[in-house]
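Noted in Swiss-Prot for the protein shown:
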{"type": "BINDING", "residues": "R213, S214, R215, L216, A217, Q218, A306", "note": "(E)-cinnamate binding site"}
{"type": "BINDING", "residues": "C447", "note": "heme binding site"}
{"type": "MUTAGEN", "residues": "R101 to M", "note": "Reduces catalytic activity 500-fold"}
{"type": "MUTAGEN", "residues": "R103 to E", "note": "Reduces catalytic activity 3-fold and cinnamate binding affinity 8-fold"}
{"type": "MUTAGEN", "residues": "N302 to F", "note": "Reduces catalytic activity 200-fold and cinnamate binding affinity 2-fold"}
{"type": "MUTAGEN", "residues": "N302 to D", "note": "Reduces catalytic activity 10-fold and cinnamate binding affinity 6.3-fold"}
{"type": "MUTAGEN", "residues": "I303 to A", "note": "Reduces catalytic activity 1.3-fold and increases cinnamate binding affinity 1.8-fold"}
{"type": "MUTAGEN", "residues": "A306 to G", "note": "Decreases cinnamate binding affinity and reduces catalytic efficiency 3-fold"}
{"type": "MUTAGEN", "residues": "R366 to K", "note": "Reduces catalytic activity 1.7-fold and cinnamate binding affinity 1.5-fold"}
{"type": "MUTAGEN", "residues": "R366 to M", "note": "Reduces catalytic activity 1000-fold and cinnamate binding affinity 15-fold"}
{"type": "MUTAGEN", "residues": "R368 to F", "note": "Reduces catalytic activity 2-fold and cinnamate binding affinity 1.5-fold"}
{"type": "MUTAGEN", "residues": "I371 to K", "note": "Reduces catalytic activity 91-fold and cinnamate binding affinity 1.6-fold"}
{"type": "MUTAGEN", "residues": "I371 to A", "note": "Reduces catalytic activity 9-fold and cinnamate binding affinity 3.5-fold"}
{"type": "MUTAGEN", "residues": "K484 to M", "note": "Reduces catalytic activity 2-fold and increases cinnamate binding affinity 1.2-fold"}
Amino acid sequence: MDLLLIEKTLVALFAAIIGAILISKLRGKKFKLPPGPIPVPIFGNWLQVGDDLNHRNLTDLAKRFGEILLLRMGQRNLVVVSSPELAKEVLHTQGVEFGSRTRNVVFDIFTGKGQDMVFTVYGEHWRKMRRIMTVPFFTNKVVQQYRYGWEAEAAAVVDDVKKNPAAATEGIVIRRRLQLMMYNNMFRIMFDRRFESEDDPLFLKLKALNGERSRLAQSFEYNYGDFIPILRPFLRNYLKLCKEVKDKRIQLFKDYFVDERKKIGSTKKMDNNQLKCAIDHILEAKEKGEINEDNVLYIVENINVAAIETTLWSIEWGIAELVNHPEIQAKLRHELDTKLGPGVQITEPDVQNLPYLQAVVKETLRLRMAIPLLVPHMNLHDAKLGGFDIPAESKILVNAWWLANNPDQWKKPEEFRPERFLEEEAKVEANGNDFRYLPFGVGRRSCPGIILALPILGITIGRLVQNFELLPPPGQSKIDTDEKGGQFSLHILKHSTIVAKPRSF
């Protein structure tokens with residue numbers, strides 16, 4: 001950084017300190033704010049709590065300050081909610097007031113400042129985008145149209161693992177093959193396309209760019225420059241890299257998928273009775289003037305991240321827990337063999353008749369919640385919550401992981417025990433009917449992908465357990481399940497090697 005930039009930063013820092021002191025005095029008189037650590041001018045609580053605002057660190061703060069707390073992160077107010085009652089207020093009772101989204105400097109780049117659906121502010125644009133995306137992606141008709149493809153992709157995973165001699169001996173990193181499966185599941189829906197193998201050059205390019213996008217967006221490393229604008233010059237290279245990755249991804253989506261589908265549509269007109277893939281519906285909305293070309297591309301951006309990665313993380317967590325709990329794996333296999341018959345492959349309609357499989361999926365989503373803080377909410381205007389004033393444009397985090405892992409609310413929550421969803425928690429569902437358990441959120445800004453994720457999880461985990469005995473690699477009694485948290489993500493730190501011994505029927 002050159003000398004002039006350093007001088008400008010120091011001058012801005014001095015001016016901001018004076019301004020922050022004056023503003024804090026004025027605001028202190030106006031608001032009854034939630035409890036939290038005492039902030040200092042400019043930096044707020046950043047020097048005390050740091051950049052790593054993962055679900056476990058926020059849980060520790062909630063134990064100190066209560067079910068609602070306020071962190072002043074530089075110029076941003078961050079409100080953390082850690083009780084079912086307050087979660088209901090944010091997500092349901094005051095769903096309109098807290099229904100907007102806050103973005104940071106990196107997500108502004110990757111979403112075109114909210115031209116997508118997931119990160120746009122609450123209002124007419126969000127309602128329009130939600131409506132346009134619901135029909136081609138998030139209905140039972142879509143499930144019935146594409147479930148045969150999901151079953152075929154799961155069968156292909158089983159076949160490929162069986163063909164790999166290393167799988168039954170030293171083991172393989174099965175996640176790599178499951179990643180291809182998830183891309184094919186979603187690209188069938190989006191573009192009526194699939195990739196033939198893990199070595200497909202286009203798949204490799206897409207996977208690499210999506211992976212880099214996730215790494216950059218989910219990192220805590222850039223928080224300081226987002227929280228404290230006067231430090232943003234230090235992020236210049238980071239933000240430049242984000243823009244480069246974003247531009248490459250958007251261009252790839254356009255050149256290889258959206259424009260290709262446009263060509264098919266222009267040469268082969270489809271009537272309303274023919275099955276269309278999702279992008280056909282979205283392009284129709286563009287032709288009607290409801291959305292623009294950028295909106296189309298950012299919808300594709302959302303699906304590449306939200307639908308593919310989160311479901312893949314959950315599959316990986318579920319397999320890891322079954323490997324580390326062989327008695328649960330055996331019990332699940334017994335249910336599949338008994339109810340379907342040995343060797344009879346599970347299909348989507350079977351999932352609803354397999355209560356223990358459903359319990360395994362629910363327990364995976366409880367203990368290893370892929371989005372443990374949900375996607376952040378925001379109130380556009382001053383609001384009230386839990387008897388406290390919440391200043392306008394506060395970032396609201398619901399610690400959904402703690403709601404589902406609080407020992408005051410759950411029996412031995414640290415244990416992976418699917419039986420809880422057949423016994424004391426038998427009435428709890430993943431759709432948000434109980435505010436202690438919100439793996440997909442609830443209300444206006446809940447994740448609509450639940451309708452796709454649950455059957456894909458059931459089919460995939462079911463097929464693997466039916467066809468293989470899943471074990472740790474030789475010399476290990478368990479596989480590593482250390483976590484890696486992100487801005488609001490939770491996935492397994494190390495992609496484990498797993499032995500998959502084929503069963504004989």
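In case you wondered, yes, glycine gets a Cβ from its N, Cα and C as well.
This is the original sequence, none of the listed changes applied.
Feature map: Swiss-Prot annotations on the structure.
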residue : record                     : contacts (Cβ under 8 Å, 6+ apart)
R103    : mutagenesis position       : T111, K113, G114, F119
R213    : (E)-cinnamate binding site : F110, V245, K246, R249, V305
S214    : (E)-cinnamate binding site : V305, E309, G486, S489
Q218    : (E)-cinnamate binding site : G486, Q487, F488, S489
I303    : mutagenesis position       : F137, M186, M190, A278
A306    : mutagenesis position       : V118, C447, G449
R368    : mutagenesis position       : W313, S314, W317, G318, E321, E483, L490, I492
I371    : mutagenesis position       : T310, A400, P439, G441, C447, F488, S489, L490
K484    : mutagenesis position       : L490, H491, I492, L493
Fewest C-beta neighbours within 10 angstroms among the binding-site residues L216, A217, C447 belongs to L216
For K484 (mutagenesis position), the three-state DSSP class is strand
If you measure between the CA atoms of R215 ((E)-cinnamate binding site) and N302 (mutagenesis position) and round to the nearest Å, you get 15
By the 10 Å Cβ-neighbour count, the most surrounded of the recorded positions R101, R215, R366 is R366
By Cα geometry, the one of the mutagenesis positions (R101, N302, R366) nearest L216 ((E)-cinnamate binding site) is N302
Cβ density check for N302 (mutagenesis position), other Cβ within 10 Å (all protein chains) comes to 19
As a whole number of Å, the Cα atom of R101 (mutagenesis position) is distant from the Cα atom of R366 (mutagenesis position) by 24
Rounded to a whole number of Å, the separation of the Cα atoms of N302 (mutagenesis position) and A217 ((E)-cinnamate binding site) comes to 13
